[in-house]
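Q: Quoting Swiss-Prot on the mutagenesis of V245 to I: Active as heteromers with PIP2-5; when associated with R-249; D-250 and N-254. Record note (Swiss-Prot) on the mutagenesis of Q249 to R: Active as heteromers with PIP2-5; when associated with V-245; D-250 and N-254. Swiss-Prot gives this note for the published mutagenesis H250 to D: Active as heteromers with PIP2-5; when associated with V-245; R-249; and N-254. Here the residue is the original one, while Swiss-Prot reports the published mutagenesis A254 to N with the comment Active as heteromers with PIP2-5; when associated with V-245; R-249 and D-250.
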Amino acid sequence: MEGKEEDVRLGANKFSERHAIGTAAQGTDDKDYKEPPPAPLFEPGELKSWSFYRPGIAEFVATFLFLYISILTVMGVSKSTSKCATVGIQGIAWSFGGMILALVYCTAGISGHINPAVTFGLFLARKLSLTRAVFYIIMQCLGAICGRGVVKGFQQGLYMGNGGRRNVVAPGYTKGDGLGAEIVGTFILVYTVFSATDAKRRARDSHVPILAPLPIGFAVFLVHLATMGITGTGINPARSLGAAVIYNQHHAWADHWIFWVGPFIGAALAAIYHQVIIRAIPFKSRS
């Protein structure tokens with residue numbers, strides 16, 4: 001019967017947590033960190049506070065800069081008659097990943113999401129309120145639309161001639177293929193975000209907060225390398241929305257649902273996996 005009791009309790013409270021070899025956690029107490037309390041669904045009075053709007057403005061600016069630089073890079077590759085004379089696929093992937101790395105580093109102290117899927121995943125994990133999540137997503141979408149609009153203004157002919165570099169399922173792939181690629185790609189990104197910002201890891205390894213943008217940027221880079229040939233790599237609904245709004249012709253909206261449904265499913269799966277499997281937070285005592 002004792003074994004069955006352990007199965008029910010999952011061992012979450014009976015055994016002390018083990019520390020990885022070589023980390024700063026060796027020789028510390030069983031729990032040397034404090035789990036932040038769950039965010040309320042609605043926070044009274046937050047709409048009247050300037051601290052509510054500052055992160056939203058940061059999300060707008062960061063998403064604007066993200067799309068501005070990355071899509072300009074794509075346009076530069078498309079413009080050249082010789083792909084060998086450009087940064088190529090790897091350069092495009094790194095422009096997306098590198099900008100995320102830089103912008104997360106710059107804005108992590110205030111928000112640092114730059115992606116509705118990331119915001120949605122963190123909301124499901126009770127890291128922010130519903131009102132903040134909705135506000136962040138709106139500002140991210142507006143930033144993406146403006147960023148795309150500026151790029152189109154610089155070189156409208158090239159932009160429209162290349163289909164606005166919108167996200168679509170590539171020929172030879174089904175909508176199911178595209179949806180699957182978006183789910184898995186977003187899962188990788190959001191899972192990396194959870195791991196890089198984990199409260200326990202941040203407390204036990206002092207260098208983790210400084211290095212957190214690095215794995216997040218590399219996750220974006222690697223997912224782009226893997227899925228650019230399938231969907232153009234969405235994994236960010238704001239980015240896909242900005243492309244559809246600014247281009248707005250020739251089936252710009254045909255596969256658009258994939259780039260919202262896929263990332264949101266991937267983000268939800270990543271949130272559940274990290275909170276339930278990796279951290280076992282629902283099974284820990286509330287003492």
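Including glycine, each Cβ sits where the backbone N, Cα and C put it.
For all the noted positions, this structure keeps the original residue and models no substitution.
Bear in mind that the values here come from a model prediction, so they are computed numbers and not experimental data.
Could you place these features in context, so I can see how deep they sit and what lies close by?
A: Within 10 Å of the C-beta of V245 (mutagenesis position) there are 18 other C-beta atoms, taking all protein chains into account. In this structure, V245 (mutagenesis position) is part of a helix by DSSP.
Sequence-distant neighbours of Q249 (mutagenesis position) (same chain, 6+ residues apart, CB-CB distance under 8 A): none.
In the three-state DSSP scheme, H250 (mutagenesis position) is classed as coil.
Non-local contacts of A254 (mutagenesis position) by the CB criterion (under 8 A, 6+ apart in sequence, same chain) comprise V168.
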